[in-house]
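Participant: Swiss-Prot lists these features:
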- 27-63: domain 'LRRNT' (DOMAIN)
- 246-332: domain 'Ig-like C2-type 1' (DOMAIN)
- 521-610: domain 'Ig-like C2-type 4' (DOMAIN)
- GLN823 to Ala: Loss of bromide oxidation. Loss of tubulogenesis. Does not induce angiogenesis (MUTAGEN)
- HIS827: active site, proton acceptor (ACT_SITE)
- CYS1316 to Ser: Does not affect protein homooligomerization. Loss of protein homooligomerization; when associated with S-1315 and S-1319 (MUTAGEN)
- CYS1319 to Ser: Does not affect protein homooligomerization. Loss of protein homooligomerization; when associated with S-1315 and S-1316 (MUTAGEN)
Amino acid sequence: MAKRSRGPGRRCLLALVLFCAWGTLAVVAQKPGAGCPSRCLCFRTTVRCMHLLLEAVPAVAPQTSILDLRFNRIREIQPGAFRRLRNLNTLLLNNNQIKRIPSGAFEDLENLKYLYLYKNEIQSIDRQAFKGLASLEQLYLHFNQIETLDPDSFQHLPKLERLFLHNNRITHLVPGTFNHLESMKRLRLDSNTLHCDCEILWLADLLKTYAESGNAQAAAICEYPRRIQGRSVATITPEELNCERPRITSEPQDADVTSGNTVYFTCRAEGNPKPEIIWLRNNNELSMKTDSRLNLLDDGTLMIQNTQETDQGIYQCMAKNVAGEVKTQEVTLRYFGSPARPTFVIQPQNTEVLVGESVTLECSATGHPPPRISWTRGDRTPLPVDPRVNITPSGGLYIQNVVQGDSGEYACSATNNIDSVHATAFIIVQALPQFTVTPQDRVVIEGQTVDFQCEAKGNPPPVIAWTKGGSQLSVDRRHLVLSSGTLRISGVALHDQGQYECQAVNIIGSQKVVAHLTVQPRVTPVFASIPSDTTVEVGANVQLPCSSQGEPEPAITWNKDGVQVTESGKFHISPEGFLTINDVGPADAGRYECVARNTIGSASVSMVLSVNVPDVSRNGDPFVATSIVEAIATVDRAINSTRTHLFDSRPRSPNDLLALFRYPRDPYTVEQARAGEIFERTLQLIQEHVQHGLMVDLNGTSYHYNDLVSPQYLNLIANLSGCTAHRRVNNCSDMCFHQKYRTHDGTCNNLQHPMWGASLTAFERLLKSVYENGFNTPRGINPHRLYNGHALPMPRLVSTTLIGTETVTPDEQFTHMLMQWGQFLDHDLDSTVVALSQARFSDGQHCSNVCSNDPPCFSVMIPPNDSRARSGARCMFFVRSSPVCGSGMTSLLMNSVYPREQINQLTSYIDASNVYGSTEHEARSIRDLASHRGLLRQGIVQRSGKPLLPFATGPPTECMRDENESPIPCFLAGDHRANEQLGLTSMHTLWFREHNRIATELLKLNPHWDGDTIYYETRKIVGAEIQHITYQHWLPKILGEVGMRTLGEYHGYDPGINAGIFNAFATAAFRFGHTLVNPLLYRLDENFQPIAQDHLPLHKAFFSPFRIVNEGGIDPLLRGLFGVAGKMRVPSQLLNTELTERLFSMAHTVALDLAAINIQRGRDHGIPPYHDYRVYCNLSAAHTFEDLKNEIKNPEIREKLKRLYGSTLNIDLFPALVVEDLVPGSRLGPTLMCLLSTQFKRLRDGDRLWYENPGVFSPAQLTQIKQTSLARILCDNADNITRVQSDVFRVAEFPHGYGSCDEIPRVDLRVWQDCCEDCRTRGQFNAFSYHFRGRRSLEFSYQEDKPTKKTRPRKIPSVGRQGEHLSNSTSAFSTRSDASGTNDFREFVLEMQKTITDLRTQIKKLESRLSTTECVDAGGESHANNTKWKKDACTICECKDGQVTCFVEACPPATCAVPVNIPGACCPVCLQKRAEEKP
């Protein structure tokens, strides 16, 4: 009983729980703006309204995805009942009382997939009932009362997979009812009363198709006739239903009519079921409903009443039933009236046809007289005489056995004596895919990238699809199908091994081809043979064995003392890795390292090579004395001849212009270059004497230079040539100076290696040099010599074939300032000293006249088919760079011949040497030493109140090449190339003004500082600004994100890093900037519109400082740099023709070619080929030109390289670097990015005085330095630039992208204020605080410059005298360390009293000097205060308070074609006009 009593209680409790749950669920669904229908169950996006006796569809929330309305009393669905329910996925309407489905019943249900309508009372379905259900997959209509279906009922359901129509009352189905259901998988028509007669045969064919494909299941059972009741519709045949195809019993005949008559075309047919008669005119079905003149009689006859001209044409009768169709012969209705021009009755239509089939293009026309039909190709060319091509009697074009060549346009012409008309159509020949490139079996190493090439043709063009083992490829980033059809698998893994299938698919069919991939595991390199320590005699050849094994096959490289060895006349590396050294000399002694490297890892082994130099005489020893005398004489004669030619007249050709531009101005540089030339010329003369005496040819690469002369004679040659006399001995003892400031020549930056990065030292090498003879002969100097089976191409041919372009693509991101900063920076880093002579040493003839390769000439030959050759030019002027004495030897004895090295005239550091010079001599020439304010010299003052650079003095310069343009000389700056082009000159003007601006501010903040202190502090700030702009603003745009990651963050100074510029950087890599140069220098006014003088072609901007003076100053040029897009480097658009065809051009002369010069300079410097740098940068070795496709994707460029060089091992470095595809986000290719990131990392990390190195600047000062931007420099130092973009390297739209200069952050120089209690001696280079540290190394970095040492300290020199400096008193004290402290102090006091007396004397002298207001001009002549004098015809100078200010007259544009200079007059005049003005 107890158990029984608990039952009802439990049931009540359960009901209560369910009730609560129902309420809770209903509440859950009631979100703001989306109420749940009354009594419905709502949970999230599901709404269930079952068993609620609903008679209409309730309103539900738009986010509803499942709507359940089963078991209600809904009788009809109103159009729009489900509007806005775009998220609905499932709709359940079964078990209701719906009788019909109207049009638009399910509007807006575009995402509905499942629709349940079974067990209703549906009798009819509108043909548009299911329109809009594009996503519907399942439709359930079974157990209804449907009797008929419109054939278009299901045409709007492309994704329908399941359709249930069983248990309805369907008796007949119209053909085509299920035609559009391409995705059908299951169709049920069973349990209907299907009448299986001839009209249902279409359904039988459909069901058979389903069964054969296996993609769909279908059920349909015959109910009638009784004899086949219960049979599947799919099994019935036309024969058992007695169905007969139509057959024609009476055919129509041709007819001729006139206007307004009636014509009859007879057509009778029989068949079962009775066929339907359809009439066609010109292959188009006639509609009896649209034209009342047309009538179809009961027997099938066509009657046309009131005939018109438009009725003429080709008629045909078609009889059709479910068993088939048949057509009568074509008949013609001809219409006759008055003479009429031809009109087409049938125009040809575009027709698709398969290869091998036949095709007919119908064409007929009427007219009076009847027109003649003819056919041609679409371009009016006649049809080919081919038995396959015929014209039918009715005028159609018939082609049988169609081939692919028949594809194209055809024209039908109808002609009578009134007119002719034409109509065209295309025959589109469709063909199965055919493979043109098939994939090959590949064997690769794990981790590599493999390409399976697969290409096919066909019509339509096929699509390439790849599978592996019949299955789809893995969906990951490693598998990529390129647009060409190639399958690329990156980072191949072992499980990628297997069979791959390439399928070419089009609408006609598909073809398949297979390839197999075999993956081998990776193996770290293991040495098979290793070298051992070896001793050889000088002059011998030695082979060092080294080979290794591994997977992938390791690449063998050799290093000597940290520099990679490359293939040359000196070194040869065999395929297995053995290193052969030819003509071993003492310079070859050292440690050699063999490195085996693959993608898995690397292994290395080293050995020591010792060279034994026997004390025996050599063949060249007897000729040393005569050769050195002859060498000195011939070199000096050639140099003097060149000097006379260049400096005693104006430049007459681009050759003169280039030579004058590159000629070193510093006397020390000239002497050092001269010594190197004499040293090398002596060896060449000795070689010639030995060769003549032995009567053998020693000019090949097999000649042993170390057998030429004995070591003691080699040292004698070095002494007599002047090499040892100009060997610098640096002095870095003045640590008070060197810890704070840079020397001008870059010495003592690295205190462990003081010459690292110094000016006038040899370029560094990443790879060993490559010379034909291993010593000094460039590659390609012998045009008949083969390299890897091919001759090297002429540099000019490479330029015209590969590099030069007239097309320029603007850079969408960066301005032309990106290029200009790169050039300005380059002139801070490197400048090669070229030969001092333009004439060959052997006979003194000019290099451009003889076109030979005799030293120092190395002419750029012009190919026979070149445009310049047609004008008679044989070569372009080129002389070799001057060699370093002994080629980089640093010991006191030169006992071996070293490969030729070149001189970097500048300091390697980013230290603003382009502003201040790279030697003490250069620095003093541009300083304003008279004012004692630490300023740089300034030139004429413009209307803006800001000065230009001072003019250079001396003989005629490159800027005065055309006396008809202007007599204005070159500007003087820290780098002698400042006048090369006007954009560069503008940058030099900016930074010279920036120095003077900062120096003026520092003097205001620290009036107690002397001129030297202000100068060096300002120079330090300016150098830091250039460093910051370069690394923070410019380099990220050049290197991109990838390159900046390679460069890495700054972690402090590393004294073990040599910051020197490596030769390949200066000669090839950093010359990539030439590809960024625009052919125009834009000049814009303050509204960023062209100035009156317009933009300037680049060839008119070379050496033209007069344009800055006379044509608006520097502002228009600067706006043209930051206001105009730069040139984008496109692999097919490299150097514009202003640089390759008009470089330094002058009237009636052959201009130079910068691209050809770059290539020739690389060979001159022994730069290894591109392939060696690929290996250095860890790129794959390129044995074929196809191996370059990852870095040079353009096949046309690879083909050009192949035609030019023949072998990848021959490609010069510069052209290869500039044709590499850009790494995304950068302006460099991968090899170029490697080289630049390597160099800039060394420049930063190997610079002890780098601005970010702790202690160089105080934290507060460093914070201010980091406010620097080039935009701020422009605002502060341009003439009147007031609006710029914040980043002048990025393209901005004017005016919206430009802001006021007031918004650009500036450097606050107040943090440089020297806060001191007694400032009388602070900041004085000659003050007491500096006395004890001495200034010996400041002025005398080299031992030979130091005056003779005296036993007593010298007197403090006069401020005005040069060449005298304080002695280092600390060294004097150290020699008396054993004296007592009392004596030391007494001597100290006596010395201090003497120092004070000397200082007073100097102050009196200085006051006396400053009290005079006379001026001394550049010629040493004195002028009284407030006097004026003419310096030349155009320049008037004035003496004002001891300062000389000169003004240059600006000449107006000449009004005649040929103005003439008159002696004593500044501006050219027009003589003709003067003559006219005379009475």
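Residue numbering: from 1, along the chain as shown.
Using the three backbone atoms N, Cα and C, a Cβ is placed for every residue, glycine included.
Modelled residues match the original; the substitutions are not represented.
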Participant: So for GLN823 (mutagenesis position), how many other CB atoms are inside 10 Å of its CB?
Facilitator: 20
Participant: Per DSSP, HIS827 (active site, proton acceptor) is which: helix, strand or coil?
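Facilitator: Going by the DSSP assignment, HIS827 (active site, proton acceptor) falls within a helical segment, counted as helix.
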Participant: Check the domain 'LRRNT' (27-63) for me and report the mean pLDDT.
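Facilitator: That region's mean pLDDT is 81.
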Participant: Please list residues from the chain of HIS827 (active site, proton acceptor) whose Cβ is under 8 angstroms from its Cβ, counting only those at least six apart in sequence.
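Facilitator: Listed in sequence order, they are LEU906, ASN914, ASP975, ARG977, ALA978, LEU984.
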Participant: Can you break down the domain 'Ig-like C2-type 1' (246-332) into helix, strand and coil residue counts using DSSP?
Facilitator: 3 helix, 46 strand, 38 coil
Participant: So, by DSSP, how many helix, strand and coil residues make up the domain 'Ig-like C2-type 4' (521-610)?
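Facilitator: Helix, strand, coil within the domain 'Ig-like C2-type 4' (521-610): 3 helix, 50 strand, 37 coil.
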